[in-house]
Each structure stands twice: as structure tokens, then as C-alpha cells.
Amino acid sequence: MMQHTSVWYRRSVSPFVLVASVAVFLTATANLTFFDKISQTYPIADNLGFVLTIAVVLFGAMLLITTLLSSYRYVLKPVLILLLIMGAVTSYFTDTYGTVYDTTMLQNALQTDQAETKDLLNAAFIMRIIGLGVLPSLLVAFVKVDYPTWGKGLMRRLGLIVASLALILLPVVAFSSHYASFFRVHKPLRSYVNPIMPIYSVGKLASIEYKKASAPKDTIYHAKDAVQATKPDMRKPRLVVFVVGETARADHVSFNGYERDTFPQLAKIDGVTNFSNVTSCGTSTAYSVPCMFSYLGADEYDVDTAKYQENVLDTLDRLGVSILWRDNNSDSKGVMDKLPKAQFADYKSATNNAICNTNPYNECRDVGMLVGLDDFVAANNGKDMLIMLHQMGNHGPAYFKRYDEKFAKFTPVCEGNELAKCEHQSLINAYDNALLATDDFIAQSIQWLQTHSNAYDVSMLYVSDHGESLGENGVYLHGMPNAFAPKEQRSVPAFFWTDKQTGITPMATDTVLTHDAITPTLLKLFDVTADKVKDRTAFIR
């Protein structure tokens, strides 16, 4: 019996059988969400034949990719193991949160810090990686491969490539009308294919980064003509706080008709204007934040070249406005890169943030960014000042960590990161409690500004960088490509407040606005004009 087991264990397999086996495994285990989306779009009862051909085409594509990537004997096993691990990791986040892997999502992943990564890890993730990644990889690693001679190997490899192409092309030809509609109307469904989509996006991102590295690094100016009509020596200096929000969605704002009072403190402050129809530039922090300060607008904006483009903060700094960015999130996403480092401060640790020990998770709170702002004002006495406060806000999936106990108004709450396993209302409760903390932070920001209203014309602008999915259609978090992102990820709250003495008039609450309105708003607040955005709608008149 022992001898029989030993012989079985060392039984050799053809490299082509091994490649085909991995392709079958990845097709079946890494694409559950893809097939679920397919069955929703094409009900199996009416489209069984077509749905089966999609499975065949996907297997053909998987077989082609694995064959091409592992064509050399010394890379065969490493490549197959890498594909198995990649399939396990990417499919977990796709199946759990609805994540798709375009270049923007990959950039987000690369910029995720240790705390954010920890929020995403759990027992289910580890079990998925072991079951669908590690164990199959061990089988690949230890199986004996019987490599043919070079000539036979080449012919068989070519045969496998031809077979792969046949598996792809024949069903497409046989169901040409179906596939014409599939590729034209339902193009976003392809984004759920793992690990093919991540592989494609990695290649695309590498190409983008190479072009960026070889491109000229000179700043492209968009507002050389910018002029400030009045200076602080001609009027009261202006003090503006811009709260860059995180992951807040407009339909959970009480001002917009939400049944819960999620912004009770703002509702008590005179002069707050809520904007109910604002669309974000993108669905991720890495994409949206640079866009919020860009001159290009969402239609022209390119996240890959944004750091080499003049933004509105560069302009205001050049004109003499004192700029400060405090960050309790990740960083400024390149917005502050061209300004002196002293104008940026990291408030995600107790080094700068004085309010980090009010919760069991030792998370630094957004309100800590308000501590010590009086010192900045004193150091820039009599000057125009713009202060950016970049929130942690409602960053998921651990919404329950984003607020102190005093904001736990809605209970019970989801206290885990496997959101689909939480009772849905408990997930909503945790998210809404985090909004209460944001309400408090904005209110305190306004109250701080009011203490300086005698010496300065004071104003506050709040806009969230993007929204959030909370389980609608099985999608969680954010980061979907704009082409098919749900409205929950792009419809964001925005508020404006100004002291009555400033004479500034906000736009109507139902004005249709986007992140494109931020740059002209910041310019107007400091009496600056620039031709590039002179016709762009702002949050103020």
C-alpha cells in the first residue's frame, strides 16, 4: 500500500496537462462573481447554450494565457503558482466586495497603508488563500513534470495555442449575434474575469508608469494668467477651511431626505448650504483627490500626469495665499508635491495628532487636525489662508472603527470586515454612526472659524472624494470603474458655510455640480480669476 502511494505521488504529468488543469481550476474557482453576473444578465433558463459557450470561451482564454506565460520549462511552475495565488487573492475581493481590477484599483492597492490592509484581512481571506491558492500551488510544486524534447514541446505548445484560439473563436462565431451584444452592451462584465483582468491591468499600469518615468517632468501650467483682484491689505484677509471628505454618500445625508438625522449639528448652524446633486470625479481617493484640485476637469483629467500639472493650490500659493494641508487619511495623492514639505502634516499618528487614544483601536481622529490651527493663523497673521483637512471619515470596511462611543447612536453595528456576513442593517448603522462623527468634525471646523471672524472673512467647504457601496447588488466599498460605477459610489455630499459678513452667495442647493466646481470655488474665495475655469460652475456665485 505504501509503495503504491509513493508511485502515485511521483507519477509524472505532461506540462500541457498541468497547464490545462490550472486553466480549468482558475476558470471554475476564480470567476464565481463573473458567472453570477452573467446569469443575472442572461437568465440560464432562456440562454443556456450561450452561457455555456461563455464558460468555454473563458476556459480558452485562460488556457491561452497560461500557455503563453509558462512556455519555458524553468518558469512553468513559478508562473502557474503565481497565477493560482493571484486567482485566490483577486477572486476573494471580487466575490466579497465586488472589486474589479482596473489600473486605478491597482494604484489604490499600491497606496494602501498597513492599517487599511489590516482592516481587509480576516479568517475567510486566509482560508480562501490556503484552499484555492496555497494547496493547489503545493500540488503544482511537487508534481513531477515529464518534459518532452524541444521539438515535440514546441509542436505541442503550438497545438495548445491553436486549441485555445479555437475554443475562443468557434463559440463566438456560432453565437455571433449574442457576442456582438455582449461585447458592445455588456462590456463591463469582462472586468470581473480573474486573474485575466488583473494581469491585463498590471501590464497596462506598467506601461503607464514607464511612459511617466520617461516623460518630461516640467510642470504644465494652466493658470499663468491668474490674478488676484484684491489683496489682504485692501480688505479683510480670508481664512478658508476645505474639508476633503472620505467615502460619504449623498443619499445618507439627512439634508437630502434621508430618514435618519445623520448631520444634526450642521442643521443647527446658520448659513450652511447643502448641495444635493454633486457627482465625484472618480470612485477612489487616488483618482478623485488630485482631480478635485485640477484645472482640467473630469473630462480632460489624467490621473497619471496630474502630479506634473499645475493645480489650484499651486496657483494660490504662487499668489501669496498661505497653504496648509493636514492629513488623517493616506496623503495628498500628489496635490501638495510641488509645495514646500512644511506645508503638509501627517495626522494619522500621535506624533502630530493629539486625539488618538479615545477609542479601543488607537485610531487618530479627524478632530485632532483642528488642534493647533491657531498657531498657523498666528504665524500667518494678516495673510489669506487656505487650510485643507483630509479626513479618515467613513473609510471602510471597518466603519465601526471610525467613530467614538458617543456617536454610536444606531445599533447594533457590524464589527467585522466580512460585510456580506453582517446583518445589512447593522452595516448601515455602523456607516451612519461614522457620518455622525463627520458631522461633528465639520461643525467643530466651523466653530473654530467663527472664533476668527472678527479679523478674517471665514468660510468652510466640505466635499467627499467619492461615495460607497453598502451591499447594493452585492457590491461593497468603492473603486468601480467610472464606466459602470453605481450611483452610490459617485453621488457625494457637499456643504458650504460662510460668515454673513463676507457677502459670499452660494449656488442653489439643487444646482447640478461635480468635483469640477472645486477649483473655481477656491479661486473665487480668494478673489482670483483664471481663464481656464472662468466659465466653470462653482459652489458660489
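All positions are counted from 1 along the displayed chain.
Glycine is treated like the rest: Cβ placed from N, Cα and C.
For reference, Swiss-Prot has these:
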- Glu246 to Ala: Abolishes transfer of phosphoethanolamine (PEA) to a lipid A analog in vitro. Almost abolishes resistance of E.coli strains Rosetta or TOP10 to colistin and polymyxin B, by comparison with the same strain expressing wild-type mcr-1. Does not affect expression or membrane localization in E.coli strain BL21(DE3) (MUTAGEN)
- Glu246, Thr285, Asp465, His466: Zn(2+) binding site (BINDING)
- Asn329 to Ala: Abolishes transfer of phosphoethanolamine (PEA) to a lipid A analog in vitro. Almost abolishes resistance of E.coli strain Rosetta to polymyxin B, by comparison with the same strain expressing wild-type mcr-1. Does not affect expression or membrane localization in E.coli strain Rosetta (MUTAGEN)
- Lys333 to Ala: Abolishes transfer of phosphoethanolamine (PEA) to a lipid A analog in vitro. Almost abolishes resistance of E.coli strains Rosetta or TOP10 to colistin and polymyxin B, by comparison with the same strain expressing wild-type mcr-1. Does not affect expression or membrane localization in E.coli strain BL21(DE3) (MUTAGEN)
- His395 to Ala: Abolishes transfer of phosphoethanolamine (PEA) to a lipid A analog in vitro. Almost abolishes resistance of E.coli strains Rosetta or TOP10 to colistin and polymyxin B, by comparison with the same strain expressing wild-type mcr-1. Does not affect expression or membrane localization in E.coli strain BL21(DE3) (MUTAGEN)
- Asp465 to Ala: Abolishes transfer of phosphoethanolamine (PEA) to a lipid A analog in vitro. Almost abolishes resistance of E.coli strain Rosetta to colistin and polymyxin B, by comparison with the same strain expressing wild-type mcr-1. Does not affect expression or membrane localization in E.coli strain BL21(DE3) (MUTAGEN)
- His466 to Ala: Abolishes transfer of phosphoethanolamine (PEA) to a lipid A analog in vitro. Almost abolishes resistance of E.coli strain Rosetta to colistin and polymyxin B, by comparison with the same strain expressing wild-type mcr-1. Does not affect expression or membrane localization in E.coli strain BL21(DE3) (MUTAGEN)
- Glu468 to Ala: Reduces resistance of E.coli strain TOP10 to colistin, by comparison with the same strain expressing wild-type mcr-1 (MUTAGEN)
- Shell list (Zn(2+); ref centroid = CB of Glu246, Thr285, Asp465, His466; cutoff 8 A): Val244, Gly245, Thr247, Ser280, Ser284, Ser288, Val289, Asn329, Gly393, Ser464, His478
- Task: State the three-class DSSP label for Thr285 (Zn(2+) binding site), counting H, G and I as helix, E and B as strand, and everything else as coil.
- Result: helix
- Cα-Cα distance linking Glu468 (mutagenesis position) and His395 (mutagenesis position), given in Å to the nearest integer: 9
- Note on the structure: For Lys333 (mutagenesis position), the same-chain residues 6+ apart in sequence with C-beta under 8 angstroms from its C-beta are Gln111, Thr285, Ala286, Val289, Pro290
- Item | Distance from Asn329 (mutagenesis position) back to Glu468 (mutagenesis position), taken between C-alpha atoms, in Å | 16
- For Thr285 (Zn(2+) binding site), the number of other Cβ atoms found within 10 Å of its own Cβ: 24
- Message: Under 8 Å between C-beta atoms and at least six apart in sequence, can you list the same-chain neighbours of His466 (mutagenesis position), or say none if there are none?
- Response: Thr247, Ser280, Gly282, Thr283, Ser284, Thr285, Ser288, His478, Gln489, Arg490, Val492
- Message: Give me the count of other Cβ atoms within 10 A of the Cβ belonging to Asp465 (mutagenesis position).
- Response: 29
